[in-house]
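Peer 1: Reproduced below are the annotations present in Swiss-Prot:
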ACT_SITE  Glu338  active site, proton donor/acceptor
BINDING   Ala303, Cys304, Ile305, Leu306, Thr307, Gln312, Arg313, Met314, Gly315, Tyr316, Gly317, Lys318, Ser342  acetyl-CoA binding site
DOMAIN    22-74  domain 'Tudor-knot'
DOMAIN    162-433  domain 'MYST-type HAT'
MUTAGEN   Trp247 to Ala  Strongly reduces HAT activity
MUTAGEN   Asn250 to Ala  Strongly reduces HAT activity
MUTAGEN   Leu251 to Ala  Strongly reduces HAT activity
MUTAGEN   Cys304 to Ala  Reduces HAT activity
MUTAGEN   Cys304 to Ser  Strongly reduces HAT activity, but is not lethal (in vivo). Lethal, when associated with Q-338
MUTAGEN   Gly315 to Glu  Loss of function
MUTAGEN   Glu338 to Gln  Strongly reduces HAT activity at pH 9.2. Nearly abolishes HAT activity at pH 8.0, but is not lethal (in vivo). Lethal; when associated with S-334
Amino acid sequence: MSHDGKEEPGIAKKINSVDDIIIKCQCWVQKNDEERLAEILSINTRKAPPKFYVHYVNYNKRLDEWITTDRINLDKEVLYPKLKATDEDNKKQKKKKATNTSETPQDSLQDGVDGFSRENTDVMDLDNLNVQGIKDENISHEDEIKKLRTSGSMTQNPHEVARVRNLNRIIMGKYEIEPWYFSPYPIELTDEDFIYIDDFTLQYFGSKKQYERYRKKCTLRHPPGNEIYRDDYVSFFEIDGRKQRTWCRNLCLLSKLFLDHKTLYYDVDPFLFYCMTRRDELGHHLVGYFSKEKESADGYNVACILTLPQYQRMGYGKLLIEFSYELSKKENKVGSPEKPLSDLGLLSYRAYWSDTLITLLVEHQKEITIDEISSMTSMTTTDILHTAKTLNILRYYKGQHIIFLNEDILDRYNRLKAKKRRTIDPNRLIWKPPVFTASQLRFAW
C-alpha cells in the first residue's frame, strides 16, 4: 500500500524467513501490545541484526520507525506488491495520455493563475475558505508535493518528503528525543545509535566523547543574535541567516527532523530566524523558533515554525504564533503563515485565531468590521473569516454577512480567562522592522 492509498491490494503469501521480505511488501508487526499492518519502506543490513523501516498502514507518517525481525509476525501471510505494467504497456499509456492532452491545448490558458477562473475573482466564497492554500481536498500525495511553492521554505525535491528517517535518537541537553522524519545529516552519523546535539550551538556529534570535548571549549550560551524580547518566562533572539549561516543551517537540520514538507538548510540567507529560549544558570536553551522571509512576495509573516518536541504541549507554540503577529503589528502589516501548514501547525494556528477572535469580539462590545479586526490583530481577512466560520458565528443576514456571539462563545471566553495562560507583553518588545536594500536581499551579499 502506498501513502496515497491508490495502489491495489497485493498478493498474499506465506513465508518462513525474514529473508523473503522485500521493500513495499506488507506484514504484521508488533506495536504497543497489538499487531498492526505495516509496509516495508527500507531494509538495513549494514549491521547485524537486519532492520526494517516500516510505515503503519492508516497511521501518521511520524510513527514510521526502524524495527528488528523479532517484531515481525511470520505466522500471518505477507502481502507482496503486484508487478508493475511492462515497459510496452507504459509506452502505450504515455502515448494515449499525450494524445488526449494535445486535443485541448488551450485548456490551461482558459483559467487564471493557479487554476482560478479569471471571472469574479473579487468575490469571496465563504463556503470554500481555504486556509491551507490547497485547492482540492482529493489531491493525491504526489500532486500535493508538486504544487508546493518553489520559493520560501518549501522542499524543492519531491522525493525528499518520502525519504526514510535516517537518525534513531538524538540527545540534546538532558533530553533524549526520537526524530520523526528524514533530515540530511552527514551519512556517517546515520549508523550511530545516538546523535549528540549541542544545546546552544546546535552542532552535531556522533560520539559522547566528541561532544563533551567540544562542550568544554565552546563558550556560546545563547543564540548568536540580538535579544529583542525578555520577560520572566522566555526570551526571543533575532538571527540573520546571512550573518550566521552555520548556526541557522544547524537549526534547519534539527527542525527538519520534525517537519515533513519544509526544508531549507543551505540557502538560509533570505531568512530571519526568531528563536524563543528559556533561561537557567547554564544559559539560554532553545525552545522553538519561527523563520520569515526578509521580503515575502505573498505577505507571509512565518515561513517555518516549530516547538521542539521536548517542549510541546506546554503553551510555547501559541507564544511563538503570538510573537509573530506582534512583529506584524510593529510593521503595520497583516500576515499569515506559509501554506500548507503541518497538521500540528494548523491545529495551533486555529486555536490561536479562535482565541484571539473570541477575546476581541467579547471585550470590544461594539460594532466592528472585518477590516478593523484585521487591522487590530494583523490577521488576514481570509483567516478571520475562516475562523468565524469554524466557530459557527458567521451568518448571512439581510444581504450581508454578520458575526454574532452565542452562549457557547461566551462560555469559551470565560474558560480562556480562567486559564490565565502566558502571553507576550508588547511593551517588552525592543525591535524595529529591519530594512534591506535590493543588493542586500541578493544571495551571498
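Glycine too: its Cβ is placed from the backbone N, Cα and C atoms.
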Peer 1: Of the binding-site residues Arg313, Gly317, Ser342, which one sits closest to Cys304 (mutagenesis position) when you measure Cα to Cα?
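Peer 2: For Cys304 (mutagenesis position), the spatially nearest of the binding-site residues is Ser342.
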Peer 1: Counting across all protein chains shown, how many other Cβ atoms sit within 10 Å of the Cβ of Ser342 (acetyl-CoA binding site)?
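Peer 2: Cβ-Cβ neighbours of Ser342 (acetyl-CoA binding site) within 10 Å number 17.
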Peer 1: So if I draw a 10 Å sphere around the Cβ of Glu338 (mutagenesis position), how many other Cβ atoms end up inside it?
Peer 2: 26
Peer 1: Taking every protein chain in this structure into account, which of the binding-site residues Ala303, Ile305 has the most other Cβ atoms within 10 Å of its Cβ?
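Peer 2: Its Cβ has the most other Cβ atoms within 10 Å: Ile305.
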Peer 1: May I have the DSSP-based helix, strand and coil counts for the residues of the domain 'Tudor-knot' (22-74)?
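Peer 2: Taking each residue of the domain 'Tudor-knot' (22-74) in turn, the totals are 6 helix, 29 strand, 18 coil.
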Peer 1: Given the model, what does the mean pLDDT over the domain 'Tudor-knot' (22-74) come out as?
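Peer 2: Here the mean pLDDT over the domain 'Tudor-knot' (22-74) amounts to 91.
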Peer 1: Just to be sure I understand the packing, how many Cβ atoms besides its own are within 10 Å of the Cβ of Cys304 (mutagenesis position)?
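Peer 2: Step by step: centre on the Cβ of Cys304 (mutagenesis position), count other Cβ atoms within 10 Å, giving 26.
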Peer 1: Considering each pair of residues in Ala303, Cys304, Ile305, Leu306, Thr307, Gln312, Arg313, Met314, Gly315, Tyr316, Gly317, Lys318, Ser342, all listed as binding acetyl-CoA, report the largest CA to CA distance in Å, no decimals.
Peer 2: 22
Peer 1: Among the recorded positions Asn250, Thr307, which residue has the fewest other Cβ atoms within 10 Å of its own Cβ?
Peer 2: Asn250
Peer 1: Give the distance between the Cα atoms of Gly317 (acetyl-CoA binding site) and Glu338 (mutagenesis position), rounded to the nearest whole Å.
Peer 2: 16
Peer 1: I need the least crowded one of these recorded positions (Gly315, Gly317), counting other C-beta atoms within 10 angstroms of each C-beta.
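Peer 2: Taking Gly315, Gly317 as the recorded positions, the minimal 10 Å Cβ count falls on Gly315.
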Peer 1: With every protein chain in view, how many other Cβ atoms are within 10 Å of the Cβ of Trp247 (mutagenesis position)?
Peer 2: 22
Peer 1: Relative to the Cα of Gly315 (mutagenesis position), which of the binding-site residues Ala303, Thr307, Ser342 has the closest Cα?
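Peer 2: The answer is Thr307.
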Peer 1: Between Arg313 (acetyl-CoA binding site) and Leu251 (mutagenesis position), how far is it from one CA atom to the other, in Å?
Peer 2: 21
